[in-house]
Amino acid sequence: MNFIRNNRRALIQRMGLTVTKQICDDLFALNVLNNQEANVIYCEPLEQEAARKIIHMTMQKGSAACNLFLKSLENWDYFVYQDLTGQNLSYQVTEEDLNVLAQNLKDLYNSPAFLNFYPLGEDIDIIFNLEKTFTEPIMWKKDHRHHRVEQLTLGSLLEALKSPCLIEGESGKGKSTLLQRIAMLWASGGCRALKGFRLVFFIHLRSARGGLFETLYDQLLNIPDFISKPTFKALLLKLHKEVLFLLDGYNEFHPQNCPEIEALIKENHRFKNMVIVTTTTECLRHIRHVGALTAEVGDMTEDSAKDLIEAVLVPDQVERLWAQIQESRCLRNLMKTPLFVVITCAIQMGRQEFQAHTQTMLFQTFYDLLIQKNSHRYRGGASGDFARSLDYCGDLALEGVFAHKFDFEPEHGSSMNEDVLVTIGLLCKYTAQRLKPTYKFFHKSFQEYTAGRRLSSLLTSKEPEEVSKGNSYLNKMVSISDITSLYGNLLLYTCGSSTEATRAVMRHLAMVYQHGSLQGLSVTKRPLWRQESIQSLRNTTEQDVLKAINVNSFVECGINLFSESMSKSDLSQEFEAFFQGKSLYINSENIPDYLFDFFEYLPNCASALDFVKLDFYERATESQDKAEENVPGVHTEGPSETYIPPRAVSLFFNWKQEFKTLEVTLRDINKLNKQDIKYLGKIFSSATNLRLHIKRCAAMAGRLSSVLRTCKNMHTLMVEASPLTTDDEQYITSVTGLQNLSIHRLHTQQLPGGLIDSLGNLKNLERLILDDIRMNEEDAKNLAEGLRSLKKMRLLHLTHLSDIGEGMDYIVKSLSEESCDLQEMKLVACCLTANSVKVLAQNLHNLIKLSILDISENYLEKDGNEALQELIGRLGVLGELTTLMLPWCWDVHTSLPKLLKQLEGTPGLAKLGLKNWRLRDEEIKSLGEFLEMNPLRDLQQLDLAGHCVSSDGWLYFMNVFENLKQLVFFDFSTEEFLPDAALVRKLSQVLSKLTLLQEVKLTGWEFDDYDISAIKGTFKLVTA
């Protein structure tokens, strides 16, 4: 009792929570502590408080209890006991004894038993040698946010080693091999960072049992007799950081089996030995809080994969295999995981030719290898039972994929022969310290393959019941987003397993596109490639945008299924039904190999696509050479000097048919030579209808005319922020078949004979957009003259034109003085005058097909209100009006009553813009009353920016505003407006009811953090 009293402070500080609870177990078993007292200790989360309580309880029970306490302490924490009793035995181990132990470990780590290992498990007789097959991994240091902050090599990791060091990575990333390599380097004596360690222990945590001493004895070597367990513990305590533990596979470790190792990791500050632990990312959460250094094993580099292949295969096999990998981006991607490199090598072993072109082939070979290698281990059952067990394994995997389940309990396998599946390795059984065993597939992707294999067999079965069962699984896939995100791999392996199964899958996917859903909505027909900003999406709902993105992924999914199926042209009809009417986006810098097969074997499908978009970007010539080495049909001598990838030329020019529509975008290209232009011409020739977009291309100055000469079927041209010469502009106006022309941000001075002067030559032009172009009044007059000749024009945008004087008077007159078919007119920020508006009003009867009229961002000076009222009074002739965006002038708010009267006849209005109308409370109430009596049910955009409304006025308006259920965007911006609390609360309630909102502009509203928190939602909120 005196001993405990004298050492009470040290005991409280050093015992630790694990040891305290172990001592509590002993004292409870010996009836020193009763049930209530033991529960007090078990429920105490603080280690020092738990130690304080158990010491107090023990001392109250007398000397006998104290003696039992010390005996238990000696058993569970010998280090502390030896220190406190003054019986430290470290002196009993001499330097010579320590050297003998270290040499024994080094001999082990240099022995074939340690260096030779089974990369696919001991059941598969394929052996790799650590010295010859180890390749340097890429690792990433993680910060406290668990973000990657620094790339590490093995050497830099060891130099910066802190304990505990946690190494995370998914299965198959080579974590175990990494620890074995560290042990081998220590044994060799050639690693400077490891020379400070006197002892290094490599431990497989999955088979750790008993204490630390017993585990080392079982796994590594016979520890010399002169080193007893107490002596060994004292030795570890003495050496501190001179001992390194390499603990492999915490994800397979059961702490109950070896509490000392658990304490070595989680209470490392007590042991002070260095520890490196590997675990899967999923299990990292159990130990991340104690890690002093966390590193993630990343992807295997291409060079490392090649080194590994060269180390395990003979030279002629390496050459054939590497050639196949270089031809397939799919295989190159799989080679980032060491496990798949090993499987690929295993496939090649014993074969004359490498055949693994697909992911399915890799898994199929591995699956068959498991069956072949291990089926002989199954004894005592009929062959039919064996086959049924395999089928049930597939059913288990299939049900798991649909239930998103990857761990299985015994009840899930009630009708299967578990011995068969566990014996041959299809399932792994986990039983240690479990009331019920758990079954898992060795890898999530392998479960998906097993499921796909089973689904394929069901769909191609001769038994109607099995076919019906297979179709029932397909019928669960009714959402495009689910197919692309949840079931993509399942379908990939299904199609890779059977051509007939592919036929069934593609028929189902075609039906999903026609009749399926995305979050309960029918599939959109929007162009799939378009990634537009929120400003240009205000006519659409959020669901529309989401559907477009998912349908684009759907097309990519279809092409991947074609590639995986290796069906070539056998299923041409089924694939054509799937691709009919869809769109495809291609990045010229990343053209996958399967597209060449797609164009070659399914030309009817490529022709069935409505739209193909191809993008070109500026690129360095050095970076492209490697990508061009394997371009089919292209032979180059020396470094390439072209900026258009020959791979793109090969794909499009060698194709024997034509696309319906091809859109080519040239972006940020600063150099373009004659060969590039020739290449573009070859690509352009593959389309019946060509669209050419040029964005920020300095190389186009003086070369656009040459590029356009190669375009025989160009119907659309868009030029943005790219300088043009007079010759370029003249040639544009000579392309008489042009239907759509867009010019943006052209700041060069208009020269005689240029684009503006000759625009009238484009007789077939239907859409014209001129945005931010340098013009003067004389240029505007010439433009007006040219517009008279464009009789087929349906859309005209003239935006952000300055310094054109009264030029808009001439332009408006030329557009409206005769009856025409113009459907969309945008004259935004273009010096529109009151006279222009008057002319437009007087001639509005000639524009009766107008559905979009946007003349916003124009300030009408003299007689502006009169002109605007005249225009408003004649709006009734526009029976198809859906968009109305008006200019402003002095006292423009007085025109609101007349406007509201006219809007009674336009219930289909989708956009209304009254920017800078300086609406007051009176006007906003009038607008609210109008919307209450004449609800614009289709209104999607409302712009009332530049108002003078008070909080009371907005409160009144909000009661009606919340009924605009289709609203996508609104702008109520103003200057220095402080909304009161009641308005903020009401606004928050209204916004929560407008579920389709994408963007809200409230610039000038002086919100604090509480206000922002109340009104924010899934939409974009702009307040500054």
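Each residue, glycine too, has its Cβ placed from N, Cα and C.
Neighbour list (Gly172 (ATP binding site), Cβ cut-off 8 Å, at least 6 residues apart, same chain): Thr337, Pro338, Leu339, Phe340, His443. Taken from Swiss-Prot, the feature ATP binding site covers Thr135, Gly172, Lys173, Gly174, Lys175, Ser176, Thr177, His443.
The feature domain 'CARD' is assigned by Swiss-Prot to 1-88.
Mean pLDDT for the domain 'NACHT' (163-476) in the predicted structure: 81. If you look up Swiss-Prot, you'll see 163-476 marked as domain 'NACHT', on the strength of sequence analysis.
Under DSSP, His443 (mutagenesis position) is assigned to coil, being neither helix nor strand in the three-state scheme. What Swiss-Prot notes for the published mutagenesis of His443 to Leu is this: Constitutively active.
What Swiss-Prot notes for the published mutagenesis of Ser533 to Asp is this: Mimics phosphorylation; causes rapid macrophage pyroptosis without infection.
According to Swiss-Prot, the mutagenesis experiment Ser533 to Ala carries this note: Abolishes phosphorylation and prevents activation of caspase-1 and pyroptosis in response to S.typhimurium.
Taken residue by residue with DSSP, Thr135 (ATP binding site) is part of neither helix nor strand, so it is coil. Across the annotated binding residues for ATP (Thr135, Gly172, Lys173, Gly174, Lys175, Ser176, Thr177, His443), the two most widely spaced Cα atoms sit 22 Å apart. Secondary structure of the domain 'CARD' (1-88), assigned with DSSP and counted as helix (H, G, I), strand (E, B) and coil, comes to 70 helix, 0 strand, 18 coil. The number of other CB atoms found within 10 A of the CB of Lys175 (ATP binding site), across every protein chain shown, is 23. The Cβ of Ser176 (ATP binding site) has 16 other Cβ atoms within 10 Å, all protein chains considered.
Here Lys173 (ATP binding site) comes close to Pro137, Val297, Gly298, Thr337, Pro338, Leu339: these same-chain residues lie at least six apart in sequence, with C-beta atoms under 8 angstroms from its C-beta. Counting only residues at least six positions away in the same chain, the Cβ atoms of Met300, Ser304, Ala305, Asp307, Leu308, Pro338 sit under 8 Å from the Cβ of Thr135 (ATP binding site). Listed in sequence order, Pro137, Val297, Met300, Pro338 are the same-chain residues six or more apart from Gly174 (ATP binding site) with CB atoms under 8 A from its CB. In the three-state DSSP scheme, Lys175 (ATP binding site) falls into the helix class. Using a 10 Å radius centred on the Cβ of His443 (mutagenesis position) and all shown protein chains, the other Cβ atoms total 19.
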